[in-house]
Amino acid sequence: MANSGCKDVTGPDEESFLYFAYGSNLLTERIHLRNPSAAFFCVARLQDFKLDFGNSQGKTSQTWHGGIATIFQSPGDEVWGVVWKMNKSNLNSLDEQEGVKSGMYVVIEVKVATQEGKEITCRSYLMTNYESAPPSPQYKKIICMGAKENGLPLEYQEKLKAIEPNDYTGKVSEEIEDIIKKGETQTL
């Protein structure tokens, strides 16, 4: 079932932070693999940015076998995503998942607008030094599943579905394959 609107009007406190996800962490089950405290906060829009996929430092992701999501400034464009309220105890695991220590991504602060028009400040990530590359079919599927699960605007979901993946036909990690299989059986 799709989420809608902000679920928690209190926002972050000294024990928590808000994280704007636009890639594989759109999907609840995916973010909970490493960050169990993540709780849906709301759907939001990042104005004047565009979604892209790439290989950090020209190296293909060994996890996803294709380009992975990033954002870049692009006046007039927008990126939709999910804001998660997370316990600060998950900061290190989130940074680790995003490859901050290896220099794959940098932490950025973004101002996003909720569907109700409220502006909130969130933590997010931006890939540095990357070459554009299409995502694997599995990575694209996880992103599309998350967009649908959380009720991102239908027009944006269609844009995500229209992304051309690479031709990787192998497997990704077992835990991700399990999530994809569950998603496919739920839509039958």
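Glycine residues also receive a Cβ, built from the backbone N, Cα and C atoms like all the rest.
What you see is the original sequence, not a version with the noted changes.
Glu98 (mutagenesis position) falls within neither a helix nor a strand when secondary structure is assigned with DSSP, and so counts as coil. In sequence order, Met104, Tyr105, Tyr125 make up the list of same-chain residues 6 or more apart from Glu98 (mutagenesis position) whose Cβ falls under 8 Å from its Cβ. As annotated by Swiss-Prot, active site, proton acceptor applies to Glu98, with the evidence given as experimental evidence.
Around Tyr139 (substrate binding site), a 10 Å sphere centred on its CB holds 27 further CB atoms from the protein chains shown. Swiss-Prot lists Tyr19, Phe20, Ala21, Tyr22, Gly23, Ser24, Tyr139 with the feature substrate binding site, giving a curator's inference as the kind of evidence.
For the recorded site, Gly23 (mutagenesis position), the DSSP three-state label reads coil. Take the CB of Gly23 (mutagenesis position) and look out to 10 A: across all protein chains shown you find 24 other CB atoms. Record note (Swiss-Prot), mutagenesis Gly23 to Ala: Marked decrease in catalytic efficiency. The unchanged residue is displayed.
Quoting Swiss-Prot on the mutagenesis of Glu98 to Ala or Gln: Abolishes activity without altering structure.
Reduced to three states, the DSSP call for Tyr105 (mutagenesis position) is strand. Take the CB of Tyr105 (mutagenesis position) and look out to 10 A: across all protein chains shown you find 21 other CB atoms. Under mutagenesis, Swiss-Prot gives Tyr105 to Phe with this note: Marked decrease in catalytic efficiency and specific activity.
Neighbour count (other Cβ atoms within 10 Å of the Cβ, all protein chains): 26 for Tyr125 (mutagenesis position). Among the mutagenesis results in Swiss-Prot, Tyr125 to Phe has the note: Little or no change in reaction kinetics. The residue drawn here is the original one.
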Measuring Cα to Cα, how many Å separate Gly23 (mutagenesis position) from Tyr139 (substrate binding site)?
9
So if I measure Cβ to Cβ from Ala21 (substrate binding site) and keep only same-chain residues at least 6 apart in sequence, which ones fall under 8 Å?
Ile31, Gly81, Val82, Val83, Trp84, Ser124, Gly146
